[in-house]
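Novice: This is the structure, below, for whatever I ask next.
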Amino acid sequence: MLRLLIGLLLMSFISLQSASWQEPLRVSIEFVDLPKKIIRFPAHDLQVGEFGFVVTKLSDYEIVNSEVVIIAVENGVATAKFRAFESMKQRHLPTPRMVARKGDLVYFRQFNNQAFLIAPNDELYEQIRATNTDINFISSDLLVTFLNGFDPKIANLRKACNVYSVGVIYIVTTNTLNILSCESFEILEKRELDTSGVTKTSTPFFSRVEGIDAGTLGKLFSGSQSKNYFAYYDALVKKEKRKEVRIKKREEKIDSREIKREIKQEAIKEPKKANQGTQNAPTLEEKNYQKAERKLDAKEERRYLRDERKKAKATKKAMEFEEREKEHDERDEQETEGRRKALEMDKGDKKEERVKPKENEREIKQEAIKEPSDGNNATQQGEKQNAPKENNAQKEENKPNSKEEKRRLKEEKKKAKAEQRAREFEQRAREHQERDEKELEERRKALEAGKK
């Protein structure tokens with residue numbers, strides 16, 4: 001009991017003395033190197049490994065354009081690497097194309113008042129919660145449910161932090177309480193903690209949730225290594241620490257001469273004034289900005305040219321379609337006109353054929369009535385001779401009438417067929433013209449939509 005009280009007092013004293021990483025901080029960027037994706041700003045009390053995000057203020061709103069991790073602190077200047085902001089990645093939302101620039105604000109420790117706590121048993125869990133009243137500890141039940149029976153990995157812990165807006169993770173290892181940044185997994189603070197009295201541990205850590213099973217395949221891949229609590233979490237923290245040391249050494253291999261030259265250029269606030277009032281040579285930061293802007297302009301130019309080519313192709317296709325439509329209409333009009341003329345000529349021929357039989361009948365009748373009848377002087381023999389002549393004339397009149405009737409019926413049938421074909425042709429021509437007009441209208445609408 002005495003040991004527990006001493007531990008509580010020690011933890012309370014340490015928590016009161018080291019709370020700088022909990023207070024939110026906002027700093028302004030003083031230097032940007034776009035090719036290397038490095039920014040510099042006043043360090044204040046920032047530590048290596050702390051995570052933040054860059055905010056750019058526009059006309060009437062602000063936008064988060066990138067996230068940063070501090071890689072070095074020297075002479076009151078913090079150096080950080082920045083990358084695309086992916087903590088709230090959502091493929092259905094627009095992706096910002098802006099990058100960090102001088103004058104933007106970097107926000108740190110915005111979520112450091114919320115934390116996950118990984119402890120081996122309920123005693124240490126409640127002890128740490130009681131001695132850190134200024135921290136809002138998210139229930140470990142949520143974290144163990146999120147892991148779904150698998151061993152805690154750094155990638156999974158980062159995802160859980162993003163889901164629940166958590167900034168730090170408290171992990172109990174052998175005789176140590178480690179406070180790590182969620183995003184960089186860098187150790188922000190270490191506190192001594194007596195764990196010699198721990199005889200029984202929970203898997204993967206203490207929580208009130210039981211019965212979560214990853215299944216046979218899940219156990220095969222996860223390995224259930226967290227059953228040995230202290231061995232697993234000691235190795236997890238040391239592994240990440242070795243990784244961060246390697247990253248730090250790799251970042252320190254950046255050309256020191258170039259860094260010193262850049263710092264000197266930034267230290268000179270007032271540019272040298274030329275005698276003739278000429279403009280000064282651009283600084284390294286301005287060159288980097290100009291280079292990045294040229295890249296963006298080149299991309300925009302390529303995109304603009306690609307869109308223009310597409311529009312030109314669409315316009316050319318529309319013009320070709322209109323020309324083909326005009327040619328087709330002209331050809332249809334010529335064919336229709338030819339059919340109409342042929343039909344009119346057929347009608348004229350039939351009228352002439354109808355007039356000729358009538359004229360023939362009149363001529364026959366007139367010839368028959370040329371010789372006057374001499375009733376008083378005509379003999380019976382003359383009457384007998386005239387009778388067969390009249391019968392023959394009637395037969396001749398009947399014969400031409402029957403032939404003309406047949407011819408007339410044939411001509412009427414031909415005329416009916418020609419009229420029917422002409423009507424069918426006109427109907428097909430109208431349908432074809434309507435269909436072409438609809439297609440042309442659809443092409444024009446598509447072209448207008450493409451131009452917009």
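Cβ atoms here come from the backbone N, Cα and C positions, even for glycine.
Every position carries its original residue.
Sharing the record's features from Swiss-Prot:
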VARIANT   Arg91 to Ser  In strain: CCUG 17874
VARIANT   Thr199 to Ile  In strain: CCUG 17874
VARIANT   Glu252 to Gly  In strain: CCUG 17874
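What does the local environment look like for each feature on the list?
Specialist: Taking a C-beta cut-off of under 8 Å and a sequence gap of six or more, Arg91 (variant position) has no contacts in its own chain. Secondary structure at Arg91 (variant position), as computed by DSSP, is coil.
Within 10 Å of the C-beta of Thr199 (variant position) we count 7 further C-beta atoms, all protein chains included.
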Novice: Please report the DSSP secondary structure of Thr199 (variant position), reduced to three states.
Specialist: coil
